[in-house]
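J.: For reference, Swiss-Prot lists these features for the protein:
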DOMAIN    1-89  domain '2Fe-2S ferredoxin-type'
VARIANT   Asn8 to Lys  In strain: BS202
VARIANT   Ile11 to Leu  In strain: G7
VARIANT   Pro13 to Ser  In strain: G7
VARIANT   Ala16 to Pro  In strain: G7
BINDING   Cys35, Cys40, Cys43, Cys73  [2Fe-2S] cluster binding site
DOMAIN    96-193  domain 'FAD-binding FR-type'
Amino acid sequence: MELLIQPNNRIIPFSAGANLLEVLRENGVAISYSCLSGRCGTCRCRVIDGSVIDSGAENGQSNLTDKQYVLACQSVLTGNCAIEVPEADEIVTHPARIIKGTVVAVESPTHDIRRLRVRLSKPFEFSPGQYATLQFSPEHARPYSMAGLPDDQEMEFHIRKVPGGRVTEYVFEHVREGTSIKLSGPLGTAYLRQKHTGPMLCVGGGTGLAPVLSIVRGALKSGMTNPILLYFGVRSQQDLYDAERLHKLAADHPQLTVHTVIATGPINEGQRAGLITDVIEKDILSLAGWRAYLCGAPAMVEALCTVTKHLGISPEHIYADAFYPGGI
């Protein structure tokens, strides 16, 4: 049996029942992967022809709604088929690790957000925009996005308290300076594409600011000269945080433009009012040739996906990280 791989037009023989990711790795085919368990979605690829048995949906991959897409680590090859490895020039491979860490600072930028600064016992490699699972106790673990970069002295995480949320309430009540945690990852596909040279749209809603900060800082630090348009949206003034940090970043880097958007209530000078989707539609005539990084609550991310597609961005160039509340 044979597997045809695009876009490099390579043919690889395999035996029925073989795992797709193992076949690719054994034959030196570059593909992004991380957790090897179907959780992170990093090894997603498209089936062009033939059939592949994919158990990813059973592992909670609800975002893989298009039946053409499968997770290579969860896929079994049953017959001749052809696949496409997406963005073959933007492959990232950060083998998943479990690392111990210590909380060195707990900050309260708003009434319902805690900013944790964590010092890890070992280096932790990830791509800007990815996330990791933080385990605070055997019964309290949840994924959170890194707000910084791999070479930062401390990892930064933004955690919003969800009423009735088992993990977030534990964090607010029990996590203090000196608390020991475990970090596992990295996970996620909404990471910075460093070879893209066109404009970037980065949108963060609430604590979705964390991965957006990582992406923007990563682009600036790596020397990317792309124009970057950053929108940070919150519900009201009391939910706004890090605005000065964002505007200082923009002042230091002319290629970066920052807009803070307040959905309800009064606004201050320089702020925008209304829904973030409406503001973006007013500001941008076309997103053709752009890359979009969208992070925040599922409803906001889904609305942004619709708007950005309507403005002309290719769907494969939308990188979305929706903060689903499961297991909170």
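Cβ atoms are placed via backbone N, Cα and C, with glycine included.
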J.: Could you give the Cα-Cα distance between Cys73 ([2Fe-2S] cluster binding site) and Ala16 (variant position), in whole Å?
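T.: With distance taken Cα to Cα, Ala16 (variant position) is 15 Å from Cys73 ([2Fe-2S] cluster binding site).
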J.: Would you mind listing, in sequence order, the residues at least six apart from Ile11 (variant position) in the same chain with a Cβ closer than 8 Å to its Cβ?
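T.: The answer is Glu2, Leu3, Leu4, Ile5.
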J.: Determine the minimum-neighbour residue: among Ala16, Cys43, Cys73, listed as recorded positions, which Cβ has the fewest other Cβ atoms within 10 angstroms?
T.: Ala16
J.: Indicate whether Ile11 (variant position) is helix, strand or coil by DSSP.
T.: strand
J.: Among the variant positions listed here (Asn8, Pro13, Ala16), which has the Cα closest to the Cα of Cys43 ([2Fe-2S] cluster binding site)?
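T.: The smallest Cα gap between Cys43 ([2Fe-2S] cluster binding site) and any of the variant positions is with Asn8.
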J.: Across the domain 'FAD-binding FR-type' (96-193), what does the pLDDT come to on average, as a whole number?
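T.: Within the domain 'FAD-binding FR-type' (96-193), the model's average pLDDT equals 95.
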J.: Which three-state DSSP class does Cys43 ([2Fe-2S] cluster binding site) fall into?
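T.: Where Cys43 ([2Fe-2S] cluster binding site) sits, the three-state DSSP reduction gives coil.
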J.: Reported in the order helix, strand, coil, what are the DSSP residue counts of the domain 'FAD-binding FR-type' (96-193)?
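T.: Here the numbers are 9 helix, 49 strand, 40 coil.
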J.: Tell me which residues of the chain lie with their Cβ under 8 angstroms from that of Pro13 (variant position), as long as they are six or more apart in sequence?
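T.: Met1, Glu2, Leu3 - these are the non-local Cβ neighbours of Pro13 (variant position), listed in sequence order.
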J.: Within 10 Å of the Cβ of Asn8 (variant position), how many other Cβ atoms are there?
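T.: Taking all protein chains shown, Asn8 (variant position) has 10 Cβ neighbours within 10 Å.
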